[in-house]
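Colleague: Okay, so Swiss-Prot annotates it like this:
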| type | residues | note |
| --- | --- | --- |
| BINDING | 170-174, H214, 289-291, 310-311, T315, D394, R409, K500 | ATP binding site |
| BINDING | R239, G418 | CoA binding site |
| BINDING | S289, M314, H319, K500 | oxalate binding site |
| MUTAGEN | H214 to A | Abolished activity |
| MUTAGEN | S289 to A | Abolished activity |
| MUTAGEN | H319 to A | Abolished activity |
Amino acid sequence: MDSDTLSGLLENVAKKFPDRRALSVSGKFNLTHARLHDLIERAASRLVSDAGIKPGDVVALTFPNTVEFVIMFLAVIRARATAAPLNAAYTAEEFEFYLSDSDSKLLLTSKEGNAPAQEAASKLKISHVTATLLDAGSDLVLSVADSDSVVDSATELVNHPDDGALFLHTSGTTSRPKGVPLTQLNLASSVKNIKAVYKLTESDSTVIVLPLFHVHGLLAGLLSSLGAGAAVTLPAAGRFSATTFWPDMKKYNATWYTAVPTIHQIILDRHASHPETEYPKLRFIRSCSASLAPVILSRLEEAFGAPVLEAYAMTEATHLMSSNPLPEEGPHKPGSVGKPVGQEMAILNEKGEIQEPNNKGEVCIRGPNVTKGYKNNPEANKAGFEFGWFHTGDIGYFDTDGYLHLVGRIKELINRGGEKISPIEVDAVLLTHPDVSQGVAFGVPDEKYGEEINCAVIPREGTTVTEEDIKAFCKKNLAAFKVPKRVFITDNLPKTASGKIQRRIVAQHFLEKP
């Protein structure tokens, strides 16, 4: 099968490493690459023959991080259909929007089901099928009757690079999520890029900490590992737990993990309050999906003895765009998201002209991993694909070593009386305060300056900080116009389902408070 498709890459891995561990559910069972491939092939056949799935159909999936999700996700793609993973915590109204916007033809869930998703599917007259795998030697049970169709094998299905494979919605800074269709080629290209930059091989092993309905956990954690012949462990609870994370990492001989900064901070807090007697020797730790403050990077390296590689990614790029290299390939720079990986990247001004090093502009990309455009959104496509490049909406610059530095989202830069303030810079200062665990800066409307800067912080466990403490600290470390006018002390920051802190949502949350 074509290695320009994800399905082809995984078939090649199953032939090359049939007996190596591919997927484990912690404390329950293990699947080899050959066994996983067999389960995927059988499930793909059932989707075609018994569920009536045709090439190009969209199939929605809503599961915790389970083996059934992995099998059914890959079976949908193998059946030449498009997988649309959805957050199991959505309301019925949200499910209705996403199922409708994606034109889903089928809803897949665990045997326990998902009442809001099923309610929405029923309203839209979308069929519902459950999937269950009791143990490693069992057949996958689908809640759809066996047909007498002669199509009993997926071997007749030929996957093509331009087949639709994945449909996701952006969580971006705009209020209306945009639908992002991605192809087999997009997925295969991204998996190859991730494998290459981190030198993933069949000897690697990781534990999934991020939800698999999000592109970060799905591509960087799961698919790149499977595509390298490596091993993936899913937590027994189907989601991240700070309590079981290190025991799982040790039990399954993990060599690396990838997470968002908020998860890294939770892991650090756990290390401070309940340290392990020893930690596994990791090749690297990866951080992506939001800016990692240099102070957090250094704390992670000090605590766990592994290089922390910050990367830069977007749904529209099928995740990875740039990354800091492994130590043997060059320095990793705190505060930088590294060098482009497997694609062209340029800094453009508003006229579409490429900028020289150290000059700021919009980060733009093009390559085989990049979506061809948003679904049914000509306005977003016109703005997003100018001058022959995809426009990320991020402001950044290359240094003279070719490393990318991000300043912030175009829409998140705070314009205080004409002074442009990067909230990322303020975040970094907040996180150097010894008593601050998490912190985020954001812009708010202001009659005098147009916009003013505010921030919210979570104190470290067992400490107390005041608004005056934070302001005084910021005055020592920032120019006067960058010091937050108001500081919210809190024990919780609103996050997206993937653990990202979005400034727009944080600003709304705290502005609603008196």
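Glycine too: its Cβ is placed from the backbone N, Cα and C atoms.
None of the substitutions listed is reflected here, since the structure keeps the original residues.
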Colleague: What other residues of the same chain, not counting S289, M314, H319, K500, have a CB atom within 8 A of the CB centroid of the oxalate site?
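Modeller: The answer, listed by sequence position, is H214, V215, H216, C288, A290, A313, T315, S498.
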Colleague: Could you state, as a whole number of Å, the largest distance between Cα atoms of any two of S289, M314, H319, K500, the listed oxalate binders?
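Modeller: Spelled out: the longest distance between any two Cα atoms in S289, M314, H319, K500 is 15 Å.
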Colleague: Between T170, H214, D394, which of the recorded positions has its C-beta surrounded by the fewest other C-beta atoms within 10 Å?
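Modeller: Per-residue Cβ counts within 10 Å for the recorded positions T170, H214, D394 bottom out at T170.
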Colleague: Give the distance between the Cα atoms of H319 (mutagenesis position) and D394 (ATP binding site), rounded to the nearest whole Å.
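Modeller: Counting only the Cα atoms, the answer is 15 Å.
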Colleague: If you measure S289 (mutagenesis position) to G418 (CoA binding site) at Cα, how many Å is it?
Modeller: 29
Colleague: Show which residues of the chain containing S291 (ATP binding site), separated from it by at least 6 in sequence, have their CB under 8 Å from its CB.
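Modeller: Same-chain residues close to S291 (ATP binding site) (Cβ under 8 Å, separated by 6 or more) are P261, L406, I424, D427, A428.
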Colleague: Please name which of the recorded positions listed here, T170, H214, M314, D394, is nearest in space to R239 (CoA binding site), Cα against Cα.
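Modeller: That would be H214, nearest by Cα distance.
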Colleague: If you count Cβ atoms within 10 Å of the Cβ of G418 (CoA binding site), leaving out that atom itself, what do you get?
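Modeller: For G418 (CoA binding site), the count of other Cβ atoms within 10 Å is 8.
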Colleague: May I ask for the distance between M314 (oxalate binding site) and T170 (ATP binding site), taken between their Cα atoms and rounded to an integer number of Å?
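Modeller: M314 (oxalate binding site) to T170 (ATP binding site), Cα-Cα distance: 9 Å.
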